[in-house]
Amino acid sequence: MQVNDGPSSHPIFVAPVNGNAQRSSGYVPGRIVPVRSPPPAKAPPPPPLKPPVPPPARPSVFNLSEDGNRREQAQNQQRKNTYICVGIFFGIFLLILILVLSLTSKDVLDENCPHQNPALRSWKPGHDLKKVVVIHSGEHYRLDSSATLYSITIQAGGSVVFADDKKGSKNITLRTRHILIEDGGALHIGAPKCRYRSLATITLVGRSDETAVTEVPGMGRKFLGVNSGGTLELHGSERMSWTFLTRTVPASGLATGDHAFQKNFSRGINLRVVDQDTAEVLVNERFDTHESQDDSKRLGELLKALPAGRIVALATGDSAVKNLVFETKQTIHDLLGSNYISDLKYRDAWALVSVIGGGNGSCTEDVREHENHDTGGKALARQDFFTVDGVGFTVTAYSEWSNGYPTTGFQVDAVDKVVLNLQDDVSSWNPGDRIVVASTDYSMYQAEEFTLLPCPNCNRKQVQIQGKPQFSHVGEILDGVDMRAEVALLSRNILIHGEMENSCYGGNWCQYFSYDTFGGHIKILGNFTSVHLSHIELKHMGQQREKGRYPLNFHRCGDVDQSGGYSNPAYVDSLSIHHSFSRCVTVHATNGLLVKDTVGYDTLGHCFFLKDGIEQRNIFFHNLGLLTRPGTILPTDRNDSMCTEITDRVYKGYIPIPANECKAVSSFWIAHPNNHLISNSAAGSQDAGIWYVFHNSSTGDSHGMISETKAELTPLGTFFNNRVHSNFKAGLFIDRKVKSTNATAADPREYLCLDNSARFRPHESSDPSRPRVAAIIDTLISFKNNDLGAWIRGGDIIIRNSGDGSYPKDEGSSQEVSQSLFIGESRNRGTNGGQNKYWGIGGVDGKMRTLPRNKTFPIRGFQINDGPVRIFDSTFRAFSPTADRFTMAVGFSLKNIWQLTPRNNLSALAFHPSVTLRAFFGRPGDWFEQNDLDGDKNSIFHDLDGSISGYADTYVARADNFLIRHPQCVDMPQWNGVVCSGKYSQVYIQTQAASNLSLSISRDEYPDKPMVLRGIRTKTSPSQQYQPVLMMGKSYTMHWNGPAPRETVLSLINFDQDDWALLGLCYPNETVFQITSDIYNKQNNGFEGIEDYGPVTSIADLEKRQQERKYFFDKSAGLLWLYARARHRRDGNSYCSSAGCERVKIIATIRANQKTETCNCTANAYPKYSKPASNIVPMPKPNTEPCGACGASQFAFSSDPWNSYLQTQIKSLSVKEEQDNDTQAYITVNAQRFDLSQSGFLLVTVDACSGKVTKNSMFSSLDTKMEQFFKTGIMKRSIVLLATRGQPASFAGVAQYLESLGSAKTPDLQNKVAIAFFGFLGQGGPSPQPWSTLLTCQGAKILGLQERFIPLSLEEYSCPPKKDSPTRMDLELLKKIS
């Protein structure tokens, strides 16, 4: 059916009809043609005059009276014309007045508002799911009411606009199977300068098994589609998209945990005593006052002993009055204000919540009489309180008889009381909105959704949530790393969603998903006229069974920025995409798209997804991806079961290997390095947070467009201030490619599965012959990733300002880490549950915490692999092993077969006292297995300055590696390591057709300590390679566990000019050799400088002529001796010389009768060639002075690096701690320490604007001086830090002064043994801050060291304006690359 209300000649709110080709340079999407007043109505002509009667003929004589008559007639006509003009004027005025009055003040015409275009006609199509609507050219409709239609097609010159008004009172829902915007058509909901205020919903309907529903070519079903030349402008109300917590929210909402109790037949009076400052249940007891007068008296005595202010909850169970003595009743009446206790009868249900000393005004109680084993409901008492930190909580007591069963219960909880403190102004978030709080633990499944409640007492940076959190969510910088949870708004006032079935059906992968995954989708095709989307919500979008059906898909759009001729480039801004069934935002063969402030939550498959490996210049700015689950579409989306069970695209019979080919689902899947990531957060994925993967050529629908992408050679785009956490495999992953060929018998793996053969090696202009370009990873925050914080492999890569082949692929490249902070076990201990499988003891503090794998999994701060890698100017904290687990600051890849270069170097490192294991080389056992693979044995690094080992310019290697030792080496038993001086390089020993052999290498100085290597390749490979690290200037023998290989190549790796090693290779004694040297040029894959080796007659002769190309074959020992000597210089990090890779090639001709001999010549070689052990480079003296310049220069690594944070620490001491010989009580401010050496109080104040310490004062007691200090001695806008030592006089008296410094109420400090207080005095007096907190302990408990990172110069502090505001580097970078 076609709807046509007739043509219109009014101005049209659409772009030029022919798409990109006809856009003017000044076209601004969302702007309508200026409103013009309608042309004035033509005035009706005056009534025709009667034809004049000719006067009678008379003489032409001048006559005065006749002339006067003519004047009078003329005046009459003029007056008549004047009346007519006045009438016309008032008519026009009346028309305008009617028009204006017909528009309320809220609808004053605004040229930026599409719904106010006078060309629009009201449209109310009604509800008919069979009605097919086509909007033709010249038809411009304003949808004024909800509608249900089969489909809408907006053709060239047609437009649809959703109605709106200033109050946002519209609530329009459009249900349809699809909306198709064709060339020249337009759909508008709001505009960038006229935000949509009402509620607009587009519901896309349909099932995947509706075969009668025809698919639209290129679009499919259940979609909103934009064809070439179409316009889509959707702009909801501006709202904060996502922000961070600024105060930790504990599980249950209460730091001490909630309390719930319910029991039948708990006879007597049940009691709970609750700390009014913390909500902790202090006493949990039952008193059988029915049976025992002693219990009754004990209850009375306990109540009398409680301090004033303590919360008490009482509830009867079964019967409570038979032996409830009068004195106890009187105590309950006097202390708790009960009015019912004296009149309780047998089996009455009674409940009370009150405050000691609060009298009747603080008492809430209820009683219900017992009759026929029933009380007709609960006796319920409930009161609300708040902690000293301002957290609301409820104490409930209840008692009931029902169906002959008595029930007693208590609850202490924060249900509907939890307030979230947030970093940004969220006054645009409203009650009823849905939000999600990200996990800050290992499991991404600890992300939690909440509904917002009204909160009249909240400030603009606070919201109150319904219910309570199940898990802890960190809201602060811990141990120097920003671990604040992301908090995202899911609700928007423009919603596009798929209408879903209640469960999975048909062929929608129901074996993997129990729910319907056939959602709606939005597809944008190339050469559109205008597409801008902002502040909209996409829910239940994407189709898991169908490729190319994503929540938002820019499909082969080409350049969508100014390079593509768009004066206003396309963008996606502040979208909420959640509960999606296939990705979040797909950028497919599209360049220059800006995606900012967008949330992708709970999706199947890669979330922010670059598809074909040719997408470039796209900008991802301040986006959030969390809870990214596996999907089925691509091998890289799949988990184990999907990988092995979906085999329709592998070669017949092949079963994929999940770890190698699948299991890569990521929140950000970046298929080409020339894209920009700034201030994004990947807060939970089944595999990786951000994965840079490489394509050899364009893939997918773009297959064949670009035969060679050179992605591995392309410089990295901007990477700044991104964060990755709660990901199972890795936070950041830069490695591997996807397979770009179909499955064959030769390679049965599926097209686009993972492939391990890529190495990122960026060069200028993607040309390997031009200089390398370092990839800069600037400001990476990584924490709580199960396996790896970051896995980065390839060319020159530099990581800075961050918190957590047979040859290397790119000659001369290296990876570098600087100005970074590594934390082993942070104070973020996590919450047991939420699919966290492991819960165990921490090594630093001995407290229970979540663990990444199990309790034995080794935790490594900086993991050395391959190389060369360099780390310097970095700090390590909290690496301490347990009895079950090794936790080390510096470690190595587990079960490593690969090479480790001695050029890996470390320097200027700082280790916090909480680091008790600086380095570890593994031991046989869990996770390390036998610890005997080639890479395990050759683990080594260069300690440049001794900051890790204490010996400058030394090498640290595994303790049992005697290829690198000398007698002066220093053993490090705890590390399973040894520290040695010397020069070290590698020889790669490559053999042909002998890959099943093991190689035994002995140094002549330690012949009884050989190293046995298996080789890095499989036993069925055509060649094998062994990669030992050798001390230069020493001699070695090499032996085989089988027949010697016919062809062996020795490659000199990391040799400096004139470095040498004397090598003796074992062969049968009748072997004939052809030995040559050459230089391998990797650039042209050729060999140069080929020279033959000649024989000499003795080892002594060989030693004299080591500069020459000579060899000696000792037939008696079976050893072929020759020098591996570098003749050319090596530059920088190059592993080969400047001339190329120097090699020695040995072709052995072995007699037929000796071809099966096992060539192990050890027995003949020694003691003949044994030598005394010695060092070439003397061991340095140990460092004696601490390195003051070592470590990272920053104290805090935050996700808002333009803001400054103050590191503050408070260590208070109780009397018991002093008795236990702890003598340290102090306050530190950015490492400036103020000691408290005697019993008393220490107060330090800091200017909250500059971070400068303004005062530090010690008081032995709360005397008049200290009181005066509290009253007048603290400057406005001051951070106030308070520590205590011992038990000074008037300890509890300090409480009265803390409320004015940020405490939510006057705390109870009676019986407390230590205090640590972080407070703030605002410009106008008390100004509680999210970081303000009071910590106390009593009895045998201790506070320990308390640390807070406090933000400086917040807007709330009312600091004076600065001359130079901090530079927002993220915005500067965005401006630069946009």
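Backbone N, Cα and C define each Cβ position, glycine as well.
Residues or ranges marked as domain 'G8' by Swiss-Prot: 121-247.
Sequence annotations record features per position, and here Swiss-Prot assigns domain 'GG-type lectin 1' to 257-414.
Within 10 Å of the C-beta atom of Val426 (mutagenesis position) sit 24 other C-beta atoms, taking all shown protein chains into account. The annotation that Swiss-Prot gives for the mutagenesis experiment Val426 to Glu reads: In hu4800; defects in angiogenesis.
The C-beta environment of Trp429 (mutagenesis position), restricted to residues of the same chain at least 6 apart in sequence and closer than 8 Å, consists of Arg239, Met240, Ile435, Leu452, Val463, Leu489. Swiss-Prot documents Trp429 to Ala as a published mutagenesis change and attaches the note Defects in angiogenesis.
While the structure shown retains the original residue, Swiss-Prot records the mutagenesis experiment Arg434 to Ala with this note: Defects in angiogenesis. Mapped onto three states, the DSSP output places Arg434 (mutagenesis position) in strand. Within the same chain, the residues at least 6 positions away from Arg434 (mutagenesis position) whose Cβ sits under 8 Å from its Cβ are Glu449, Phe450, Thr451, Leu452, Leu489, Leu490, Ser491, listed in sequence order.
According to Swiss-Prot, the mutagenesis experiment Phe608 to Ala carries the following note: Defects in angiogenesis. For the recorded site, Phe608 (mutagenesis position), the DSSP three-state label reads strand.
Taken from Swiss-Prot, the feature domain 'GG-type lectin 2' applies to 1203-1363.
In this structure the alpha carbons, written CA, of Val426 (mutagenesis position) and Phe608 (mutagenesis position) are 25 Å apart. Each residue in the domain 'G8' (121-247) has a pLDDT score, and their mean in this model is 97. The Cβ of Phe608 (mutagenesis position) has 29 other Cβ atoms within 10 Å, all protein chains considered. Under the DSSP three-state reduction, Val426 (mutagenesis position) is assigned to coil, being neither helix nor strand. Helix, strand and coil counts from DSSP across the domain 'G8' (121-247) read 0 helix, 66 strand, 61 coil.
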